[in-house]
Structure formats: structure tokens, C-alpha cells
Amino acid sequence: MSRHSNTPATDASVLLVQLSDSHLFAEDGARLLGMDTAHSLEKVVERVAREQPRIDLILATGDVSQDGSLDSYTRFRRLSAPLAAPLRWFAGNHDEREPMQRATEGSDLLEQIVDVGNWRVVLLDSSIPGAVPGYLEDDQLDLLRRAIDSAGERFLLVSFHHHPVPIGSDWMDPIGLRNPQALFDLLAPYPQLRCLLWGHIHQEFDRQRGPLRLLASPSTCVQFAPGSSDFTLDRLAPGYRWLRLHDDGRLETGISRVDDVVFEVDYDTAGY
């Protein structure tokens, strides 16, 4: 069953921050492809705190954990706490639902519908336990339909982990959302739908599909090279996406990356 809350906006617009694909571990100093993922998240959070003094909602868009441990999820909560803003998260293909739920107890972290300002944010679980690609099950599509139908005059942003459109990377496109047409068919009659936001691809993505803005964010750790045929790491730094959602339905967004730290990365790795 989905939960639903109203989060007061700070002014006539809404400021969201997307933190994606942090790939945290239980152990201090653990590394993914040579990068200390807790250290990189900490530096991204420090940058967010400097650049975004008032945040209405933080979205952690999947792959919060690399090892699926309870400690990795509590680590994320601890490292993101300095931002002092409402946080919601959902699972990616590397996450484990049971520890993620345990880390959520006593909070609204897994809440799937959040009304903030003149917008409704709907968060869906596209993960398939034990698999890399994604799929939106009927219960998630039904939740989305109900959320849209009950949104009134609000504009909508919908977020999940897996990419619903090709991104031009031969190795990544087969591991995106397996049933994107079901999603787009559901969304087609609703002009108040303004944005789809996802993670998974570890790179910036910004396209338009009719009235829909299609957006993805860099990872807070390692980056994947756009347009690559095989697994390839990019040399861009970790970062985050900010989104300003205006009451009239306009959306402004941008990417910011850590530019004052040199991170150690194993660029010769052929996968993970």
C-alpha cells in the first residue's frame, strides 16, 4: 500500500535534489571500481549544501547500496542528513528490499506519493529482485494511474530507477525498463505530466518527448561514458541534479559536479 504526504514548499516554486546510484557498502572505505563511494557521496552532499540552501525534497533514485546491507542504507541516511530536507528513496537493481525496508522503519523514506507546492511527485519501484533490467508491475502502474487521477490541478513528476528510452549505449540499453510502452500508454492522456526522472545510467540525460521532459542524473560515485558500445567509465566527477518546479508547470534543472576533489577510479575495469 502506498503512503502519501503533503510537504510544504519553501516558496512559489519547489526545489528538488536528485542523488542517484550511490552504491554504498557496509564497510568503511569500501570501493567500487576504485572509488570510495561513501567519500564521494559525502563530497557531493557537501556541494549540495553549499549550492542549495533550501531544499523541499531529496530523491535517492535507486542503487543506494552496492552490497544490499542494512548498514549501507543507514550510512546513506547519515551521510545525507546534513541537508536537513525530506528524503524519499526507492530500489534499484543493486538494492535489497528487506534491508532497505528495515532501514526505513519509523520514517517516510519509501513513501510513493508526495505533494509539494503545486506538484505531485510519484515514486515507482521498477526493480526486479535478482535481475538487472527493470519492469513496472501492474501494482506500480495502478498506483501511478490512481495518483494521476487524484492529483487535481497539480503538475506531476514521476520517478523510478531504470531508463524507459534508449540512451545510445549498446551495453546499457538492454538493461533498462522492459515495459516502457505500458508506461507511455498510461501517461499519454494526461497533459499535466511534465517530467520522468530516473537513475541507473550514471550520466546526464536530458530529452523531450512531447510535453514530457526526460531526465537522468550523474551518479554520486563513478560515471558511465555516454554513447559507449561496451562498459566504459567516464572521467567526469560525481555529481547531482537539481530541479526547480514552478507553480505554473515550468521546470528548470541542471547538473553540478564536485570540482575540488580528485577521486581515485580504476578506469581499466571492464565491468562490475
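Keep in mind that glycine also has a Cβ here, set from the backbone N, Cα and C atoms.
Those substitutions? Not in this structure, it's all original residues.
A sphere of 10 angstroms centred on the C-beta of ASP21 (Fe cation 1 binding site) encloses 30 other C-beta atoms. Per Swiss-Prot, Fe cation 1 binding site is recorded for ASP21, HIS23, ASP63, HIS202, and the stated evidence type is similarity to another entry.
For the recorded site, HIS94 (AMP binding site), the DSSP three-state label reads coil. What Swiss-Prot lists as AMP binding site is HIS23, ASP63, ASN93, HIS94, HIS202.
Residues within less than 8 Å, Cβ to Cβ, of ASN93 (mutagenesis position) and separated from it by at least 6 positions along the same chain comprise GLY62, ASP63, SER127, ILE128, ALA131, VAL132, PRO133, GLY134, HIS161, HIS162, ILE175, HIS200. Look at Swiss-Prot and you will find ASP63, ASN93, HIS161, HIS200 tagged as Fe cation 2 binding site.
HIS23 (mutagenesis position) falls outside any helix or strand according to DSSP and counts as coil. With a 10 A radius on its CB, HIS23 (mutagenesis position) counts 29 other CB atoms from all the protein chains. Under its mutagenesis annotations, Swiss-Prot gives HIS23 to Ala the following note: Loss of activity.
Taking all protein chains in view, 24 other C-beta atoms sit within 10 angstroms of the C-beta of ASP63 (mutagenesis position). Classification of ASP63 (mutagenesis position) by DSSP places it in coil, neither helical nor stranded. What Swiss-Prot notes for the published mutagenesis of ASP63 to Ala is this: Loss of activity.
ASN93 to Ala appears in Swiss-Prot as a published mutagenesis result, with the remark: Loss of activity.
Sequence-distant contacts of HIS94 (AMP binding site), defined by Cβ-Cβ distance under 8 angstroms and a gap of at least six in the same chain, are HIS23, ASP63, SER65, GLN66, GLY68. Cβ neighbour counts within 10 Å, taken over all protein chains shown, single out HIS200 as the most crowded of the binding-site residues HIS161, HIS200, HIS202. Neighbouring residues of the recorded AMP site, listed in sequence order and excluding HIS23, ASP63, ASN93, HIS94, HIS202, comprise ASP21, GLY62, GLN66, GLY92, ASP95, GLY199, HIS200, SER219 (Cβ within 8 Å of the Cβ centroid).
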